[in-house]
Amino acid sequence: MANTKKTTLDITGMTCAACSNRIEKKLNKLDDVNAQVNLTTEKATVEYNPDQHDVQEFINTIQHLGYGVAVETVELDITGMTCAACSSRIEKVLNKMDGVQNATVNLTTEQAKVDYYPEETDADKLVTRIQKLGYDASIKDNNKDQTSRKAEALQHKLIKLIISAVLSLPLLMLMFVHLFNMHIPALFTNPWFQFILATPVQFIIGWQFYVGAYKNLRNGGANMDVLVAVGTSAAYFYSIYEMVRWLNGSTTQPHLYFETSAVLITLILFGKYLEARAKSQTTNALGELLSLQAKEARILKDGNEVMIPLNEVHVGDTLIVKPGEKIPVDGKIIKGMTAIDESMLTGESIPVEKNVDDTVIGSTMNKNGTITMTATKVGGDTALANIIKVVEEAQSSKAPIQRLADIISGYFVPIVVGIALLTFIVWITLVTPGTFEPALVASISVLVIACPCALGLATPTSIMVGTGRAAENGILFKGGEFVERTHQIDTIVLDKTGTITNGRPVVTDYHGDNQTLQLLATAEKDSEHPLAEAIVNYAKEKQLILTETTTFKAVPGHGIEATIDHHHILVGNRKLMADNDISLPKHISDDLTHYERDGKTAMLIAVNYSLTGIIAVADTVKDHAKDAIKQLHDMGIEVAMLTGDNKNTAQAIAKQVGIDTVIADILPEEKAAQIAKLQQQGKKVAMVGDGVNDAPALVKADIGIAIGTGTEVAIEAADITILGGDLMLIPKAIYASKATIRNIRQNLFWAFGYNIAGIPIAALGLLAPWVAGAAMALSSVSVVTNALRLKKMRLEPRRKDA
């Protein structure tokens with residue numbers, strides 16, 4: 001190969017030599033390709049002819065075989081974007097770069113998230129490419145105070161606005177002369193006075209628009225800066241032309257439009273300031289989450305307590321937490337007992353009792369006892385850090401509903417410039433033939449009324465505020481896509497154990513004396529069965545002292561048999577009692593049947609071959625489960641329960657909470673198939689679960705909802721995480737989605753409607769340029785302000801909410 005390039009790809013998913021051989025063979029089948037795949041290093045080295053192939057082709061080939069190519073993700077801060085055309089252009093350019101798998105640019109957060117192949121490109125190249133487009137870019141620094149940076153930028157905008165307003169206000173008086181035929185001092189109408197005021201506004205305050213326009217045009221793009229620069233320049237330089245005519249005596253009453261250019265720039269700066277101020281409020285939820293983090297920790301070193309910064313805590317460190325202090329990091333209690341306020345994580349205001357070996361979560365509040373703990377997760381691995389990461393990703397992601405606005409934004413400015421040019425031609429040739437000024441005014445109005453900003457802000461601002469508000473209530477959406485999909489859900493499938501129920505069996509009924517209970521708990525205390533644990537805990541709550549068993553024997557399918565202090569104990573079902581010739585009184589038999597019908601596990605107890613008690617154990621239904629399911633029904637959503645339990649137990653639980661559809665006796669591997677069956681009926685299905693065996697069903701469902709108290713596998717597989725396990729958050733999540741999508745539609749309707757109506761009105765000459773500029777400035781502000789209404793939304797579902 002005369003013209004060759006070499007690249008190295010990190011491959012994931014290979015398990016043996018057959019994998020590496022398969023990939024190597026497939027790559028080498030491509031023309032002019034020489035590939036070697038190393039299983040040990042998990043790398044593929046590929047030599048190829050760049051005229052025939054590119055790296056993406058090799059990546060696609062590897063992925064088609066079922067393997068992955070390692071991708072790195074970087075977040076970039078971008079400044080200088082003024083409208084949707086800017087963010088769309090940067091996104092388009094990044095996605096065309098070699099080695100970039102996917103790039104999204106968010107105008108609201110002023111950030112880009114880029115997934116790239118490290119063998120082909122790196123973060124510095126991405127930054128350089130953005131800078132070449134005329135914007136400032138840097139790799140996001142998580143330790144940098146973004147709030148103070150934005151506050152400084154906002155202050156800078158305010159100063160420029162004030163200076164521009166002071167210079168423009170005297171010129172504004174001229175507009176009142178035109179509108180209301182007012183008398184004003186001659187100084188205000190003096191061309192030199194107007195020139196002196198308007199020029200610094202145009203070329204010092206407004207220089208940013210020229211710079212932005214130049215950078216965009218140089219790179220083959222166009223944005224809002226182009227519209228503002230062209231529109232205000234037309235007014236300003238026409239005024240210069242008229243002023244020259246006045247100076248050389250060609251006219252005694254020059255038609256000046258200095259006030260138009262200056263007031264336009266001031267109004268646009270005013271709109272941008274209001275927009276930036278409103279946008280800064282959209283990230284409040286994230287700021288509140290960050291403020292929850294502890295700042296320092298008390299570490300035990302050589303027997304002494306030392307306060308250290310939080311970032312110096314390592315896994316395995318021994319920490320001491322006193323009453324009223326925040327738990328610094330995730331960990332496990334090794335000494336002491338206390339109550340922990342976990343409301344920031346679960347929303348539950350009642351403190352949770354914690355003892356030795358219990359886990360504690362960083363940033364929760366220690367209420368009343370000094371504890372010693374071992375750090376198990378620190379830094380970015382803590383529960384709060386993961387919550388913040390999920391919220392950040394959701395707020396910077398794009399919803400599919402945004403695609404139309406993105407497409408239009410890419411063509412918006414050139415179309416508007418074309419309409420403005422056409423307006424000028426029509427006016428000067430047909431409407432007012434040969435008269436320059438009306439044509440100029442109408443075309444300037446078209447240029448300045450058009451607003452690509454409103455289009456670009458319509459979706460991301462709503463997503464930011466909506467996901468932030470949801471996070472404040474313990475609902476974590478993993479992205480805008482899932483916010484949009486959730487509002488379409490018409491069927492919710494709930495796993496039973498750990499989702500509808502607490503997942504921990506407890507004693508619900510006991511008939512017998514304390515001696516029988518003591519013997520029963522002693523017999524069960526060495527068993528690892530969850531039912532045995534429930535019985536032992538029940539006895540401990542009664543403060544009974546457990547002794548030791550002399551003999552113990554499990555009777556498969558029947559129960560247990562034990563000897564304790566010369567007492568013979570039998571615990572089990574009817575069959576066990578019958579086999580030992582122990583008769584059941586009718587009332588005991590009726591109780592047993594009643595418990596079993598309610599889905600409880602009932603056990604008979606006999607001491608020395610005499611029936612002495614009956615105990616029932618069940619996995620109890622969660623608080624508010626019934627209310628949550630009623631709310632879902634009120635919203636017009638069908639609710640089903642999916643469980644591996646037998647039908648009787650499942651029906652009993654379903655009856656308690658008001659679920660009509662029960663899918664029972666399902667093996668874990670069959671859960672995903674049951675979801676698919678519902679989807680084949682045309683239903684949009686959400687699956688709610690908490691265990692490892694729920695993960696495939698969570699992935700298969702249109703929306704997977706994980707209970708935050710569940711396993712990491714389930715949470716990773718889900719699209720939404722409900723913190724704390726309160727089922728009332730499920731209808732709230734759906735309502736948050738519906739409210740956010742409704743808000744986005746309002747924003748898009750306003751953004752599209754404003755431009756569709758405003759541009760023709762301006763072209764007809766019905767709006768003065770300064771009125772058009774004011775309308776443009778306020779259009780994007782109105783979109784952001786409407787999105788901010790979501791901050792106050794009450795997550796209370798409406799009946800049959802559409």
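Positions of Cβ are set from backbone N, Cα and C atoms, glycine also.
This is the original sequence, none of the listed changes applied.
The domain 'HMA 1' annotation in Swiss-Prot covers 5-70 and is backed by sequence analysis. Along the domain 'HMA 1' (5-70), the predicted structure has mean pLDDT 84.
Quoted from Swiss-Prot for the published mutagenesis Cys16 to Ala: Abolishes copper binding; when associated with A-19; A-83 and A-86. When secondary structure is read from DSSP and collapsed to three states, Cys16 (mutagenesis position) falls in the coil class. Here the Cβ of Cys16 (mutagenesis position) has 9 other Cβ atoms within 10 Å, regardless of which shown protein chain they belong to.
What Swiss-Prot notes for the published mutagenesis of Cys19 to Ala is this: Abolishes copper binding; when associated with A-16; A-83 and A-86.
As annotated by Swiss-Prot, domain 'HMA 2' applies to 72-138, with the evidence given as sequence analysis.
The annotation that Swiss-Prot gives for the mutagenesis experiment Cys83 to Ala reads: Abolishes copper binding; when associated with A-16; A-19 and A-86. Sequence-distant neighbours of Cys83 (mutagenesis position) (same chain, 6+ apart, CB under 8 A from its CB) are Leu107, Asn223, Met224, Asp225, Ser409, Cys451, Pro452, Cys453, Gly456.
Per Swiss-Prot, the feature Cu(+) 2 binding site maps to Cys83, Cys86; the stated evidence is sequence analysis. In the three-state DSSP scheme, Cys83 (mutagenesis position) falls into the coil class.
For the mutagenesis experiment Cys86 to Ala, the note given by Swiss-Prot reads: Abolishes copper binding; when associated with A-16; A-19 and A-83. Long-range neighbours of Cys86 (mutagenesis position) (same chain, six or more residues apart, CB within less than 8 Å of its CB): Gly80, Leu107, Tyr135, Asn216, Asn223, Met224.
Per Swiss-Prot, the feature active site, 4-aspartylphosphate intermediate maps to Asp495; the stated evidence is similarity to another entry. A sphere of 10 angstroms centred on the C-beta of Asp495 (active site, 4-aspartylphosphate intermediate) encloses 27 other C-beta atoms.
Using a 10 Å Cβ-Cβ cutoff, Cys19 (mutagenesis position) registers 18 neighbours. For the pair formed by Asp495 (active site, 4-aspartylphosphate intermediate) and Cys16 (mutagenesis position), distance between Cα atoms is given as 37 Å, rounded to the nearest Å.
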